[in-house]
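Annotation source Swiss-Prot lists domain 'Cadherin 1' at 31-133, citing sequence analysis. The annotation domain 'Cadherin 3' is assigned in Swiss-Prot to 243-346 on the grounds of sequence analysis. Under the heading domain 'Cadherin 4', Swiss-Prot lists 347-450, citing sequence analysis as support. Annotation comment: Swiss-Prot describes 575-675 as domain 'Cadherin 6'. For the published mutagenesis H67 to V, Swiss-Prot gives the following note: Changed homophilic interaction, being unable to interact with the wild-type protein but able to bind itself;when associated with D-69 and R-368. Annotation of the mutagenesis experiment R69 to D in Swiss-Prot: Changed homophilic interaction, being unable to interact with the wild-type protein but able to bind itself;when associated with V-67 and R-368. Here Swiss-Prot describes K141 to E as a published mutagenesis experiment; the accompanying note says: No effect on homophilic interaction. Changed homophilic interaction, being unable to interact with the wild-type protein but able to bind itself; when associated with R-323. Annotation of the published mutagenesis Q143 to P in Swiss-Prot: Changed homophilic interaction; when associated with F-326; the original residue is retained in the structure shown. The note that Swiss-Prot attaches to the published mutagenesis S145 to I is: Changed homophilic interaction, being unable to interact with the wild-type protein but able to bind itself. Experimental mutagenesis at this site is recorded by Swiss-Prot as R185 to N, annotated: No effect on homophilic interaction. Changed homophilic interaction, being unable to interact with the wild-type protein but able to bind itself; when associated with K-317. The annotation that Swiss-Prot gives for the mutagenesis experiment E317 to K reads: Changed homophilic interaction, being unable to interact with the wild-type protein but able to bind itself; when associated with N-185. Mutagenesis annotation in Swiss-Prot: S323 to R, described as Changed homophilic interaction, being unable to interact with the wild-type protein but able to bind itself; when associated with E-141; the structure shown retains the original residue. In Swiss-Prot, the entry for mutagenesis L326 to F states: No effect on homophilic interaction. Changed homophilic interaction; when associated with P-143. The structure shown retains the original residue. In Swiss-Prot, a published mutagenesis experiment is listed as S368 to R, annotated No effect on homophilic interaction. Changed homophilic interaction, being unable to interact with the wild-type protein but able to bind itself; when associated with V-67 and D-69.
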Amino acid sequence: METTLAKTPEKRQVVFLAILLLLWEAGSEAIRYSIPEETESGYLVAHLAKDLGFRVGELATRRARIHHRGNKELLQLDVETGNLLLKEKPDREALCGATEPCVLHFQIILENPVQFFQTELQLTDINDHSPEFPDTEMLLKIQESTQPATVFLLKAAQDSDIGSNAVQNYTVSPNLHFHVVTLSRSDGRKYPELVLDRALDREEQPELTLILTALDGGAPPKSGTTTVRIEVVDINDNAPEFVQSLYSVEVPENSPLDALVVTVSARDLDAGIHGNVAYSLFQGGGGPQPFVIDEITGEIRLKGALDFEATSYYTMEIVATDSGGLSGKCTVAIQVLDVNDNAPKLTISSLTSSIPENAPEAVVAVFSVSDPDSGDNGRMVCSIQNELPFLLKPTFENYYTLAAEGPLDREIREEYNITIIVSDLGTPRLTTQHTITVQVVDINDNAPAFTQTSYTMFVHENNNPALHIGTISATDSDSGSNAHITYSLLPPHDLQLSLASLVSINADNGQLFALRAMDYEALQAFEFHVVARDGGSPALSSQALVRVVVLDDNDNAPFILYPMQNASAPCTELLPRAAEPGYLVTKVVAVDSDSGQNAWLSFQLLKATEPGLFSVWAHNGEVRTTRLLSERDVPKHRLLLLVKDNGEPPRSASVTLHVLLVDGFSQPYLPLPEVQHDSSQDEDMLTLYLVIALASVSSLFLLSVLLFVGVRLCRRVREASLGACSVPEGHFSGHLVDVSGMGTLSQSYQYEVCLSGDSGTTDFKFLNHYSQ
């Protein structure tokens, strides 16, 4: 049915109402925003919801959308906050070229109910382009007879910027013969002319080189330079003159390449080689043009395709130069004629591929039609099939809404293929078709169901970040978007658990990933809930419990608590030479932060100064002697012990133990727990020890008395003769017996030795302490 050709009175009323709506919309002022070009993406252009008079969130409720004219989508609308943001960095020169002002039109489309707002974005120019000359060098041939104040045409620099940021001034390097003046064309573009100040003398200087500089009006200004090379030639006193100063021509946009556009003609009154004229296109600041000129005949032909929709009018200057360097110019104005070479374009702004069967007059699509041609070539009509229960409703400015006539019945038909036909009124007519498939679906009455009520997943500590540890799966009995399930994590009940830093879930397939390496020593397990939510409206959801168990890895080496390793003061253990086999020298104490078999420690003696003298118990770290010490054993021993855990692979730590053999060191002897003592043998040994102790005490007492008397006598003799007793000097070995008879103890201490006859042990006990 064609909406523009309605015949019945009812359709006339619809058309009349549509025209009123179009007039109302056209009369409403568009909201205009302005930003500088090259503004970074993400820039906040405006709070659109506030400017349109809506509350925050109302744009999302009404399913607001933004539609751009053209292919560039520079803006994006955050419907939740109502903010209008830049989607990408805009380039004014790429979007508008030399057009000023640069205004981009777009529409804000709201559904439920449908409403349109005309909005414009103006891009202001910034000085982001430097002037550029078309050539790095310009050659001028000037006769030596040229009079001062003669003007020579120079090629203008091109600057993509506009306004004050475009080229504003030209300067030339200091010289004695020329200065440059800056002039304006009818379109406002600046161009330079070189003015002769002082007559040239070819015999004095046959060639000059000048630097021409173009400056724009930016702050700070940008510049571009080119070299002007001047050849001084013999006299040529007539410049070429064109038959017409202005050539106007019309060219259809579908003209083939190399088609003749126009022929220009110039003549030179000079004779000989000075009368030969060469034609060339004078490149101004407007950029390259799709034309080429024959330098001999003056024929201007088409070298590139024309497009009325892109550029409808060209203006260029033709320069005729004789062999003496004199030149003349004319202007060629070319009007491009439009032909019907563009089919209508249909742009879908909003599309709903499925409609609930209970939705009355549901909107299926909002679209716009456009045709860049002009006149009847750009006028369009739009229609759909007659037998379908859908209507096309024109809104404004070539916008249409495709909606259902009333509630649909899924049981009668669950799918519709709607073909939208758009035709222009040109000759011949060009047509565009677009087919939309609409599904009629049930309402959302089934919540997602997990395959398990709870999930347990295991991950080894020290895992790689982004490791896939498992998959959560749910199904939904609905169809279409109602069955599209998205997964998300619920905040944990334990506020101390930073779940967002531990795991993440793929919203589409439920795959769980560990975001960082787990540490069993810090966290052994944690729980959280996963939500599966379908895409219905309103959405239905369900939850499942997930428990992640961290498995311990052997990532901690044993740590030795004792003996402490200190390079400045190494640990030294004292061992009496009279120690029996199995004597406890020391005990190595170590811990492991891991758990299970990764924390089971074993001890091993790797290296010793005297192999076979010491041994270490593998499970408790006790270092004991394995035999009796002899006089041949060195006094200092160095033991290297290894502490190893039971992990895979095992980790270990080593400790160095220094053992010093000493004489007369009294320390309780700790027997091996395995040794079984014979009670009768202990009683015999006890009696023997008692006898030896009494004899030793008596001998020491007698020796002490004798020494005391000898010392007293020596003092008396010394006092009588010299008044002093000389003491021999020299080093006494530390292992020699003390001649005072006091042993290794100081003279100020004595100990009472007691043997218990009924204790059943041979250990000595130190009971009383006496001071002399």
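Each Cβ is built from the backbone N, Cα and C atoms, and glycine gets one as well.
The structure, with features from Swiss-Prot marked on it.
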{"residue": "H67", "record": "mutagenesis position", "Cβ neighbours (10 Å)": "20"}
{"residue": "R69", "record": "mutagenesis position", "Cβ neighbours (10 Å)": "13"}
{"residue": "K141", "record": "mutagenesis position", "Cβ neighbours (10 Å)": "19"}
{"residue": "Q143", "record": "mutagenesis position", "Cβ neighbours (10 Å)": "19"}
{"residue": "S145", "record": "mutagenesis position", "Cβ neighbours (10 Å)": "14"}
{"residue": "R185", "record": "mutagenesis position", "Cβ neighbours (10 Å)": "15"}
{"residue": "E317", "record": "mutagenesis position", "Cβ neighbours (10 Å)": "17"}
{"residue": "S323", "record": "mutagenesis position", "Cβ neighbours (10 Å)": "17"}
{"residue": "L326", "record": "mutagenesis position", "Cβ neighbours (10 Å)": "24"}
{"residue": "S368", "record": "mutagenesis position", "Cβ neighbours (10 Å)": "19"}
- What does DSSP give as the helix, strand and coil breakdown of the domain 'Cadherin 4' (347-450)? 4 helix, 54 strand, 46 coil
- Quick one: mean pLDDT on the domain 'Cadherin 3' (243-346)? 88
- Query: What is the nearest of the mutagenesis positions R69, R185, S323, S368 to K141 (mutagenesis position), using the Cα of each?
  - Reply: S323
- Note on the structure: For E317 (mutagenesis position), the closest of the mutagenesis positions by C-alpha position, picking from H67, Q143, S323, L326, S368, is L326
- Cα-Cα, Q143 (mutagenesis position) versus H67 (mutagenesis position), nearest Å, comes out at 62
- Query: What counts of helix, strand and coil residues does DSSP assign across the domain 'Cadherin 3' (243-346)?
  - Reply: 4 helix, 49 strand, 51 coil
- Item | Cα distance (Å, whole number) from L326 (mutagenesis position) to S145 (mutagenesis position) | 12
- Find the one among the mutagenesis positions R185, S323, L326, S368 whose C-alpha lies closest to that of R69 (mutagenesis position). S368
- Query: CA-CA, which of the mutagenesis positions R185, S323, L326, S368 lies nearest H67 (mutagenesis position)?
  - Reply: S368
- Query: DSSP on H67 (mutagenesis position), three-state: which is it?
  - Reply: strand
- Using DSSP, tally how many residues of the domain 'Cadherin 1' (31-133) sit in helix, strand and coil. 14 helix, 42 strand, 47 coil
- Going by DSSP, how much of the domain 'Cadherin 6' (575-675) is helix, how much is strand and how much is coil, in residues? 4 helix, 45 strand, 52 coil
- When distances run from the Cα of S368 (mutagenesis position) to each of the mutagenesis positions R185, S323, L326, the nearest one: R185
